[in-house]
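Data first, discussion second: the structure below is written as C-alpha coordinates.
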Amino acid sequence: MAVPTELDGGSVKETAAEEESRVLAPGAAPFGNFPHYSRFHPPEQRLRLLPPELLRQLFPESPENGPILGLDVGCNSGDLSVALYKHFLSLPDGETCSDASREFRLLCCDIDPVLVKRAEKECPFPDALTFITLDFMNQRTRKVLLSSFLSQFGRSVFDIGFCMSITMWIHLNHGDHGLWEFLAHLSSLCHYLLVEPQPWKCYRAAARRLRKLGLHDFDHFHSLAIRGDMPNQIVQILTQDHGMELICCFGNTSWDRSLLLFRAKQTIETHPIPESLIEKGKEKNRLSFQKQ
(Lines of atoms letter the chains of each structure in order from A and count residues from 1; the text may use other names and numbers.)
(Lines give C-alpha, C1' and ligand atoms only; values in the text may rest on other atoms or scores of the structure.)
Protein backbone atom coordinates (compact mmCIF):
# COMPACT_ATOMS: atom_id res chain seq x y z
CA MET A 1 0.00 0.00 0.00
CA ALA A 2 1.18 3.49 -0.73
CA VAL A 3 0.92 4.59 2.88
CA PRO A 4 3.43 7.05 4.35
CA THR A 5 5.79 5.57 6.94
CA GLU A 6 5.70 7.15 10.39
CA LEU A 7 9.14 7.93 11.85
CA ASP A 8 9.76 10.00 14.99
CA GLY A 9 6.21 11.31 14.89
CA GLY A 10 6.61 12.62 11.35
CA SER A 11 5.38 11.44 7.98
CA VAL A 12 8.09 10.41 5.56
CA LYS A 13 7.06 9.88 1.96
CA GLU A 14 8.43 7.02 -0.07
CA THR A 15 11.08 8.07 -2.55
CA ALA A 16 10.24 7.76 -6.23
CA ALA A 17 12.64 4.84 -6.53
CA GLU A 18 11.05 2.99 -3.62
CA GLU A 19 7.57 3.58 -4.97
CA GLU A 20 8.57 2.45 -8.46
CA SER A 21 10.12 -0.68 -6.99
CA ARG A 22 6.87 -1.54 -5.27
CA VAL A 23 4.83 -0.78 -8.39
CA LEU A 24 6.94 -3.18 -10.42
CA ALA A 25 6.91 -5.92 -7.77
CA PRO A 26 3.52 -7.67 -7.74
CA GLY A 27 3.14 -9.29 -4.34
CA ALA A 28 4.26 -6.15 -2.52
CA ALA A 29 0.55 -5.38 -2.18
CA PRO A 30 -1.01 -8.62 -0.89
CA PHE A 31 -4.55 -7.52 -1.77
CA GLY A 32 -3.61 -6.29 -5.25
CA ASN A 33 -3.82 -2.69 -4.02
CA PHE A 34 -0.82 -1.45 -5.99
CA PRO A 35 -0.18 2.29 -6.19
CA HIS A 36 -0.30 3.45 -9.83
CA TYR A 37 -1.57 0.07 -11.05
CA SER A 38 -2.35 1.50 -14.48
CA ARG A 39 1.34 2.06 -15.18
CA PHE A 40 1.83 -1.59 -15.97
CA HIS A 41 -1.74 -2.56 -16.92
CA PRO A 42 -3.07 0.47 -18.82
CA PRO A 43 -6.85 0.81 -19.30
CA GLU A 44 -6.44 1.12 -23.07
CA GLN A 45 -5.63 -2.58 -23.33
CA ARG A 46 -9.09 -3.45 -22.03
CA LEU A 47 -10.92 -0.69 -23.87
CA ARG A 48 -9.69 -1.79 -27.29
CA LEU A 49 -11.47 -5.12 -26.76
CA LEU A 50 -14.78 -3.71 -25.52
CA PRO A 51 -17.36 -2.24 -27.94
CA PRO A 52 -18.10 1.37 -26.91
CA GLU A 53 -21.79 0.75 -27.58
CA LEU A 54 -21.94 -2.29 -25.27
CA LEU A 55 -24.05 -0.73 -22.51
CA ARG A 56 -26.44 0.87 -24.98
CA GLN A 57 -26.96 -2.53 -26.60
CA LEU A 58 -27.43 -4.37 -23.32
CA PHE A 59 -29.75 -1.71 -21.88
CA PRO A 60 -31.53 -0.03 -24.83
CA GLU A 61 -34.33 1.40 -22.66
CA SER A 62 -32.05 3.50 -20.43
CA PRO A 63 -32.14 6.31 -19.41
CA GLU A 64 -35.94 6.25 -19.68
CA ASN A 65 -35.95 3.68 -16.89
CA GLY A 66 -33.29 5.53 -14.92
CA PRO A 67 -29.51 5.36 -15.22
CA ILE A 68 -27.61 2.15 -15.82
CA LEU A 69 -26.11 1.18 -12.46
CA GLY A 70 -22.63 -0.33 -12.42
CA LEU A 71 -20.49 -1.82 -9.65
CA ASP A 72 -16.69 -1.82 -9.99
CA VAL A 73 -15.11 -4.13 -7.39
CA GLY A 74 -11.43 -3.51 -6.68
CA CYS A 75 -11.27 -0.14 -8.42
CA ASN A 76 -7.77 0.75 -7.16
CA SER A 77 -7.20 4.49 -7.72
CA GLY A 78 -10.02 4.74 -10.26
CA ASP A 79 -8.10 5.02 -13.53
CA LEU A 80 -9.87 2.08 -15.15
CA SER A 81 -13.23 3.07 -13.64
CA VAL A 82 -13.01 6.51 -15.25
CA ALA A 83 -11.77 5.03 -18.52
CA LEU A 84 -14.67 2.56 -18.68
CA TYR A 85 -17.16 5.32 -17.93
CA LYS A 86 -15.80 7.54 -20.72
CA HIS A 87 -15.50 4.61 -23.14
CA PHE A 88 -19.05 3.35 -22.76
CA LEU A 89 -20.52 6.85 -23.03
CA SER A 90 -18.15 7.87 -25.85
CA LEU A 91 -17.01 10.97 -23.97
CA PRO A 92 -14.11 12.92 -25.52
CA ASP A 93 -10.77 13.22 -23.75
CA GLY A 94 -10.53 16.28 -21.56
CA GLU A 95 -14.23 16.46 -20.75
CA THR A 96 -14.66 16.86 -17.01
CA CYS A 97 -18.40 17.32 -16.63
CA SER A 98 -21.31 15.87 -18.47
CA ASP A 99 -25.04 15.25 -18.33
CA ALA A 100 -24.15 11.61 -18.95
CA SER A 101 -24.54 10.88 -15.23
CA ARG A 102 -28.24 10.51 -16.05
CA GLU A 103 -27.29 7.55 -18.26
CA PHE A 104 -24.69 5.68 -16.22
CA ARG A 105 -23.83 5.71 -12.52
CA LEU A 106 -20.88 3.72 -11.24
CA LEU A 107 -20.18 2.67 -7.65
CA CYS A 108 -16.48 1.88 -7.28
CA CYS A 109 -15.04 0.14 -4.22
CA ASP A 110 -11.59 -0.85 -3.02
CA ILE A 111 -10.15 -2.24 0.19
CA ASP A 112 -7.42 0.44 0.34
CA PRO A 113 -8.58 3.81 1.75
CA VAL A 114 -5.49 5.59 0.40
CA LEU A 115 -6.30 4.53 -3.16
CA VAL A 116 -9.97 5.40 -2.72
CA LYS A 117 -9.07 8.87 -1.48
CA ARG A 118 -6.85 9.40 -4.51
CA ALA A 119 -9.63 8.20 -6.81
CA GLU A 120 -12.10 10.64 -5.27
CA LYS A 121 -9.66 13.52 -5.57
CA GLU A 122 -8.75 12.88 -9.20
CA CYS A 123 -12.13 11.77 -10.59
CA PRO A 124 -13.33 14.13 -13.36
CA PHE A 125 -16.95 12.91 -13.02
CA PRO A 126 -17.84 13.17 -9.31
CA ASP A 127 -21.57 13.25 -10.06
CA ALA A 128 -21.43 9.93 -11.88
CA LEU A 129 -18.73 7.91 -10.10
CA THR A 130 -18.89 7.19 -6.38
CA PHE A 131 -15.82 5.77 -4.63
CA ILE A 132 -16.04 3.95 -1.31
CA THR A 133 -13.65 1.97 0.90
CA LEU A 134 -15.03 -1.55 1.22
CA ASP A 135 -13.74 -5.01 2.02
CA PHE A 136 -16.15 -6.82 -0.28
CA MET A 137 -15.79 -10.02 1.73
CA ASN A 138 -17.20 -8.33 4.84
CA GLN A 139 -20.84 -9.31 4.47
CA ARG A 140 -22.32 -6.80 6.91
CA THR A 141 -20.46 -3.78 5.58
CA ARG A 142 -21.04 -4.85 1.98
CA LYS A 143 -24.78 -5.13 2.46
CA VAL A 144 -25.08 -1.76 4.18
CA LEU A 145 -23.00 0.23 1.68
CA LEU A 146 -24.31 -1.37 -1.50
CA SER A 147 -27.94 -1.24 -0.36
CA SER A 148 -27.52 2.43 0.54
CA PHE A 149 -26.36 3.22 -2.99
CA LEU A 150 -29.01 1.11 -4.73
CA SER A 151 -31.83 2.54 -2.63
CA GLN A 152 -31.13 6.00 -4.06
CA PHE A 153 -32.46 4.69 -7.37
CA GLY A 154 -35.15 2.38 -6.04
CA ARG A 155 -33.17 -0.68 -7.11
CA SER A 156 -32.15 -3.90 -5.40
CA VAL A 157 -29.43 -5.02 -7.84
CA PHE A 158 -26.90 -3.50 -10.22
CA ASP A 159 -27.28 -3.68 -13.98
CA ILE A 160 -23.66 -4.64 -14.54
CA GLY A 161 -20.65 -5.49 -12.38
CA PHE A 162 -16.98 -5.14 -13.27
CA CYS A 163 -14.48 -7.56 -11.76
CA MET A 164 -11.18 -6.64 -13.38
CA SER A 165 -8.18 -8.70 -12.24
CA ILE A 166 -9.57 -9.20 -8.74
CA THR A 167 -10.39 -12.91 -8.59
CA MET A 168 -6.80 -13.99 -7.86
CA TRP A 169 -6.46 -11.70 -4.84
CA ILE A 170 -9.75 -12.94 -3.39
CA HIS A 171 -8.64 -16.51 -4.02
CA LEU A 172 -5.18 -16.11 -2.47
CA ASN A 173 -6.46 -14.33 0.62
CA HIS A 174 -9.69 -16.25 1.22
CA GLY A 175 -9.11 -19.68 -0.32
CA ASP A 176 -11.29 -21.80 -2.59
CA HIS A 177 -14.45 -21.24 -0.55
CA GLY A 178 -13.75 -17.51 -0.45
CA LEU A 179 -13.53 -17.35 -4.25
CA TRP A 180 -16.76 -19.34 -4.54
CA GLU A 181 -18.52 -17.00 -2.10
CA PHE A 182 -17.16 -13.90 -3.81
CA LEU A 183 -18.56 -15.02 -7.16
CA ALA A 184 -21.83 -15.98 -5.48
CA HIS A 185 -22.21 -12.50 -4.00
CA LEU A 186 -21.36 -10.79 -7.29
CA SER A 187 -23.75 -12.92 -9.33
CA SER A 188 -26.58 -12.21 -6.89
CA LEU A 189 -25.96 -8.46 -7.12
CA CYS A 190 -25.76 -7.95 -10.90
CA HIS A 191 -27.73 -8.72 -14.06
CA TYR A 192 -24.46 -8.80 -16.01
CA LEU A 193 -20.85 -9.41 -14.98
CA LEU A 194 -17.71 -8.46 -16.88
CA VAL A 195 -14.88 -10.54 -15.42
CA GLU A 196 -11.15 -10.44 -16.14
CA PRO A 197 -9.66 -13.47 -14.32
CA GLN A 198 -5.93 -13.75 -13.71
CA PRO A 199 -4.35 -16.91 -15.17
CA TRP A 200 -2.59 -19.38 -12.86
CA LYS A 201 0.86 -18.11 -13.83
CA CYS A 202 -0.04 -14.84 -12.08
CA TYR A 203 -0.69 -16.75 -8.86
CA ARG A 204 2.77 -18.30 -8.99
CA ALA A 205 4.37 -14.95 -9.79
CA ALA A 206 2.55 -13.18 -6.94
CA ALA A 207 3.60 -15.85 -4.42
CA ARG A 208 7.19 -15.89 -5.68
CA ARG A 209 7.59 -12.13 -5.52
CA LEU A 210 6.04 -11.97 -2.08
CA ARG A 211 8.63 -14.43 -0.82
CA LYS A 212 11.39 -12.56 -2.64
CA LEU A 213 10.43 -9.40 -0.76
CA GLY A 214 10.71 -11.29 2.52
CA LEU A 215 6.99 -10.95 3.26
CA HIS A 216 4.67 -13.59 4.67
CA ASP A 217 3.41 -16.05 2.06
CA PHE A 218 -0.25 -16.16 1.08
CA ASP A 219 -2.06 -18.35 3.59
CA HIS A 220 -3.99 -20.37 1.01
CA PHE A 221 -1.66 -20.59 -2.00
CA HIS A 222 -0.37 -24.13 -1.42
CA SER A 223 -3.75 -25.55 -0.37
CA LEU A 224 -5.82 -24.27 -3.29
CA ALA A 225 -7.69 -27.06 -5.08
CA ILE A 226 -9.12 -24.68 -7.69
CA ARG A 227 -6.13 -24.09 -9.98
CA GLY A 228 -4.88 -24.55 -13.52
CA ASP A 229 -7.05 -22.97 -16.23
CA MET A 230 -8.47 -20.19 -14.08
CA PRO A 231 -10.68 -18.49 -16.71
CA ASN A 232 -12.38 -21.84 -17.29
CA GLN A 233 -12.63 -22.44 -13.55
CA ILE A 234 -14.36 -19.07 -13.13
CA VAL A 235 -16.73 -19.91 -15.98
CA GLN A 236 -17.61 -23.25 -14.40
CA ILE A 237 -18.31 -21.74 -10.98
CA LEU A 238 -20.49 -18.94 -12.33
CA THR A 239 -22.43 -21.08 -14.81
CA GLN A 240 -22.82 -24.31 -12.83
CA ASP A 241 -23.13 -22.98 -9.28
CA HIS A 242 -24.37 -19.40 -9.48
CA GLY A 243 -27.01 -19.28 -12.20
CA MET A 244 -25.14 -17.27 -14.81
CA GLU A 245 -24.39 -17.92 -18.47
CA LEU A 246 -21.33 -16.93 -20.45
CA ILE A 247 -22.56 -14.89 -23.39
CA CYS A 248 -19.39 -13.29 -24.68
CA CYS A 249 -15.60 -13.55 -24.68
CA PHE A 250 -14.09 -10.30 -25.94
CA GLY A 251 -10.59 -11.71 -26.40
CA ASN A 252 -7.38 -11.34 -24.43
CA THR A 253 -5.30 -8.38 -23.34
CA SER A 254 -1.61 -8.17 -24.17
CA TRP A 255 -0.88 -9.58 -20.70
CA ASP A 256 -3.00 -12.67 -21.52
CA ARG A 257 -6.15 -12.00 -19.54
CA SER A 258 -9.54 -12.72 -21.06
CA LEU A 259 -12.57 -10.46 -20.77
CA LEU A 260 -15.69 -12.54 -20.11
CA LEU A 261 -19.27 -11.26 -20.06
CA PHE A 262 -21.87 -13.20 -18.08
CA ARG A 263 -25.61 -12.74 -17.67
CA ALA A 264 -27.86 -13.94 -14.86
CA LYS A 265 -30.13 -16.62 -16.28
CA GLN A 266 -33.19 -15.26 -14.51
CA THR A 267 -32.86 -12.06 -16.53
CA ILE A 268 -33.08 -13.75 -19.95
CA GLU A 269 -36.60 -12.47 -20.63
CA THR A 270 -35.94 -8.93 -19.43
CA HIS A 271 -32.41 -8.69 -20.86
CA PRO A 272 -32.21 -10.62 -24.17
CA ILE A 273 -28.86 -10.70 -25.97
CA PRO A 274 -28.99 -7.97 -28.65
CA GLU A 275 -28.88 -9.48 -32.14
CA SER A 276 -26.74 -6.55 -33.29
CA LEU A 277 -24.10 -7.44 -30.71
CA ILE A 278 -24.13 -11.08 -31.80
CA GLU A 279 -23.69 -10.09 -35.45
CA LYS A 280 -20.87 -7.72 -34.57
CA GLY A 281 -19.12 -10.60 -32.83
CA LYS A 282 -19.48 -12.83 -35.87
CA GLU A 283 -18.12 -10.16 -38.19
CA LYS A 284 -15.07 -9.41 -36.10
CA ASN A 285 -14.49 -13.10 -35.35
CA ARG A 286 -13.48 -12.32 -31.80
CA LEU A 287 -16.71 -12.55 -29.83
CA SER A 288 -18.23 -15.90 -28.98
CA PHE A 289 -21.74 -16.37 -27.66
CA GLN A 290 -23.61 -19.25 -26.16
CA LYS A 291 -27.39 -19.02 -26.30
CA GLN A 292 -29.49 -21.22 -24.06
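For all residues, glycine too, the Cβ spot is worked out from N, Cα and C.
Modelled residues match the original; the substitutions are not represented.
According to Swiss-Prot, the mutagenesis experiment R46 to A carries the annotation: Abolished O-methyltransferase activity. DSSP assigns R46 (mutagenesis position) to a helical segment in the three-state reduction.
Positions annotated as S-adenosyl-L-methionine binding site by Swiss-Prot: R46, N76, D110, D135, F136, M164. In three-state terms derived from DSSP, F136 (S-adenosyl-L-methionine binding site) belongs to neither a helical nor a strand segment and is classed as coil.
Feature annotation from Swiss-Prot assigns domain 'Bin3-type SAM' to 53-274.
In Swiss-Prot, a published mutagenesis experiment is listed as I111 to G, annotated Decreased O-methyltransferase activity. Under the three-state DSSP scheme, I111 (mutagenesis position) falls in the coil class.
One mutagenesis experiment catalogued in Swiss-Prot, R118 to A, is accompanied by this note: Slightly decreased O-methyltransferase activity. Sequence-distant contacts (6 or more apart, same chain, Cβ under 8 Å) of R118 (mutagenesis position) comprise S77, G78.
Listed in Swiss-Prot is the mutagenesis experiment D135 to A, annotated as follows: Decreased O-methyltransferase activity. Within 10 Å of the Cβ of D135 (mutagenesis position) there are 13 other Cβ atoms, across all protein chains.
Quoted from Swiss-Prot for the published mutagenesis S165 to A: Decreased O-methyltransferase activity. Within the same chain, residues at least six positions away from S165 (mutagenesis position) with a Cβ under 8 Å of its Cβ are G32, H41, G74, E196, P197, Q198, R257.
Counting every protein chain shown, the Cβ of R208 (mutagenesis position) has 13 other Cβ atoms within 10 Å. Looking at Swiss-Prot, the entry for mutagenesis of R208 to A says: Strongly decreased O-methyltransferase activity.
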Indicate whether M164 (S-adenosyl-L-methionine binding site) is helix, strand or coil by DSSP. strand
Work out how many Å separate I111 (mutagenesis position) and N76 (S-adenosyl-L-methionine binding site) at their Cα atoms, rounded off. 8
Report the same-chain neighbours of R46 (mutagenesis position): residues 6+ apart in sequence with Cβ closer than 8 Å to its Cβ, ordered by sequence. L80, A83, L84, M164, E196, T253, L259
